[in-house]
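One structure below.
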Amino acid sequence: MEIYRKSAAETFTQLEATEKGLTTSEVTKRQEKYGFNELKNKKKDPLWKLFLETFKDPMVIVLVIAALVQLVLGEVVESLIIFLVLIVNSIISVVQTRKAESSLDALREMSAPVAKVIRDGSKQSIHARELVPGDVVILDAGDFVPADGRLFESGSLKIDEGMLTGESEAVEKYIDTIPDEVGLGDRVNMVFSGSLVVYGRGMFVVTGTASETEIGKIAGLLETAEAKQTPLQRKLESFSKKLGLGILALCVLIFAVEAGRVLLGDNSADMATAILNAFMFAVAVAVAAIPEALSSIVTIVLAVGTNKMAKQHAIIRKLPAVETLGSTSVICTDKTGTLTQNKMTVVDYYLPDGTKENFPESPENWSEGERRLIHIAVLCNDSNINSEGKELGDPTEVALIAFSNKNNQDYNEIREKFIREGEIPFDSDRKLMSTLHTFNENKAMLTKGGPDVMFARCSYVFLDGEEKPMTEEILAKLKETNEEFSNQALRVLAYGYKRMPADTTELKLEDEQDIVLVGLTAMIDPPREAVYASIEESKKAGIRTVMITGDHKTTAQAIGRDIGLMDADDIALTGQELDAMPEEELDKKLEHIAVYARVSPENKIRIVKAWQKKGKITAMTGDGVNDAPALKQADIGVAMGSGTDVAKDSAAMILTDDNFVSIVDAVGVGRTVFDNIKKSIAYLFAGNLGAIIAILFALVLDWINPFTALQLLFINLVNDSLPAIALGMEKAEPDVMKRKPRDINEGIFAGGTMRAVISRGVLIGIAVIISQYIGMQISPEMSVAMAFTTLILARTLQTFAARSNVQTAFGAGFFSNKYVIGAVLLCFVLYGITVLPGAREIFSIPASFGLHEWSIAAGLALAAVVMMEIIKVVQNKFFK
């Protein structure tokens, strides 16, 4: 049986402890048994292991093999270039992994550093890490709870448990036994490590420390929550495997054909040299086919996306998250602080004369009823706003003094004018608070509390400027108004006063009778203003928004309906209802559950997994410790900037303005980034395909290999990188936020990308073949030089065609992407370097290669690109 279902006495018996605390010797024994009250460090992998892990990627393995082959053949420069690219990518990956491991460190820092305990029969202050089960701990306002425990004393104790439960209001604590099984947020006789005491005092016996606390359990969930691959990572990994196998098979075939020619041909030739040439042909195909710079370019394009998102108030911690967010189909969002402002606010009020809603902004225009309502709300109140603007006290009471300030009445002026002379503190049993003040030499008790309790104690009502007897009609109207407010999920408080004898110096419980009712206030943690539009925008983008909160079901439903998150056929579930629901039933109802209330961290992970099981890319937003495991489990975790360090460190993205709108904006950027990555990939593979076609054509016709390995590496690693990165800077397509989310099984060459790769690759290949043929009429060396020049120019000019699969270069705005213009010009400069004296020999360009040959190569390259644009126009007009 759970501790909260046992009495305090039973708990002490189970723990073999008493209210007088443990003895020093008993503490020593228990520390040996339970250890210290701190979260254990999970052993981190050494840097060398993380570094080697990055070389498991199939594309990386293929590149390593290619580099080793180059090294064996004595091509040291080519080999070193490939290895350098791989090492840089690995270092970036290791740095990102190390940053992601900081979640548990933040959790450890949340533990209270000092605890007030009773040991050996006396009060002591100790380090919180020294606590053991059975210790008796004293709590006062402002204290962090140092361990989990069962309360046995409570004096108006209120604790903010929002970091664990997501609850927006402080929880009133009791010591009574709870007979039924309830969720974490309803265990009001328990306290939890890391939560904050905002009001009152109490004493509890420690029932759990370290990993046995609720925070400790969350730490365990963080360790077991799976880190998901992004859709792009999954697609590139799958494609890399297929590409590697395909290239291997092609290379073996090429080598077999060439070797067969040698063995079946003229044996008088130098067989060893011929076999080596055959092997070099195969290596050239491997180098031409593998886009060596692909990994680096994808990383850079994603980084460009992070900069764009930063301007939209979204900071990316993990680069692949940019692309993942763009493919998101479900956003599981916390309510408090995400959809709402995380600040209780008075939104309505009611006076017995019927006045409500619009409170006069100037105190001079207040009615006497409004003036008295404000005075009671401010004076019968223990909260404050300090000189730094920090709000201190219960959020509900802070809302009341903020209400006064909002209506141009400084609450401090009221308190300075009417000093508190006595009080009866708030008590969770009677649900009232009363204070004593003097008004114009007349003593009065001011009282605020729950409406039902106040109605029962009010014999009079302040109406039309006079104190009148409470009638059944007036009481019925008050109850009706209270019900209206409650149905809107508003928190209602009632206010009243009672005239006291002039010699009154202190208040007694029996004084809280025959009160004069003044009015009601209604408050709520209101939705963020921009949330309404962002929810609608997400619907247009085909994204399902689901609210997951620790708050009450009624409140969550009201907010959900208000902001348009819940449709007519949608339902809400509590954490307990979810726990009782079998997987099959959840699977059937999942798409109609818009709100989950009173949920636990385990519930959140289950919800995320349920959506992922349906193949949906799922984002999870949150700001509390309770959100951290689900943030890690989700395909992309989105933490609020004002949230806990634990949430931020578990997330892939952080919103600096805590604005839900920023998520929708970031989705648009993410979709654009993925579009641009596909453009870059198509650009790279079209160029590579053109090179392979030329090589295979030369092989079939027994021509000389049109390229050297160094030429291909120069194009793949240096020349192609600049335009590919520039394509990552393209602006969003007009329909980017009107499309449905991408199918996660959709390949990276879907949506016309493969068609573009093939058509552009074939045109580049044809241009190179023609150029090589023309060069062969002069010399074998000239054929290589012309093939290389045509390939590099065609691939460079292809950048303009690659900007869009729909629009031509002029349709998209020829100069609208200045990075493309700059990249193309720089590529021409880089090519110019290869024909300079000294460099010609390195790149196998003969001295006789001049302007005439260059003009032929350039003309063929330009013709290929013009044909690409013509094909694009024809396809879009007749085959759309």
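From the backbone N, Cα and C atoms, a Cβ is placed for every residue, glycine too.
Swiss-Prot has this to say about the protein:
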| type | residues | note |
| --- | --- | --- |
| MUTAGEN | THR54 to Gln | Increases sensitivity to CPA. CPA-sensitive; when associated with P-295 |
| MUTAGEN | MET59 to Leu | Does not affect sensitivity to CPA |
| MUTAGEN | SER240 to Gly | Does not affect sensitivity to CPA |
| BINDING | VAL287, ALA288, ILE290, GLU292, ASN716, ASP720 | Ca(2+) binding site |
| MUTAGEN | SER295 to Pro | Strongly increases sensitivity to CPA. CPA-sensitive; when associated with Q-54 |
| ACT_SITE | ASP334 | active site, 4-aspartylphosphate intermediate |
| MUTAGEN | ALA691 to Glu | Displays optimal activity near pH 8.0 |
| MUTAGEN | ARG795 to Lys | Shows very low activity, but no change in pH-dependence |
| MUTAGEN | ARG795 to Glu | Displays optimal activity near pH 8.0 |
| MUTAGEN | ARG795 to Gln | Displays optimal activity near pH 8.5 |
ASP334 (active site, 4-aspartylphosphate intermediate) and ALA691 (mutagenesis position), distance between Cα atoms, whole Å: 52
THR54 (mutagenesis position): tally of other CB atoms within 10 A of its CB: 18
Cα-to-Cα gap, ASP720 (Ca(2+) binding site) vs SER240 (mutagenesis position), nearest whole Å: 19
Pairwise CA distance, SER240 (mutagenesis position) versus ILE290 (Ca(2+) binding site), rounded so that it is a whole Å: 9
Site with most surrounding Cβ atoms, counting all protein chains shown within 10 Å, from the recorded positions ILE290, ALA691: ALA691
Neighbouring C-beta atoms (10 Å sphere around the C-beta of ASP720 (Ca(2+) binding site)): 28
ASP334 (active site, 4-aspartylphosphate intermediate): tally of other CB atoms within 10 A of its CB: 31
Residue pair THR54 (mutagenesis position), ILE290 (Ca(2+) binding site) - Cα distance, angstrom, rounded: 18
Least buried by Cβ count (within 10 Å) of the recorded positions SER240, ASN716: SER240
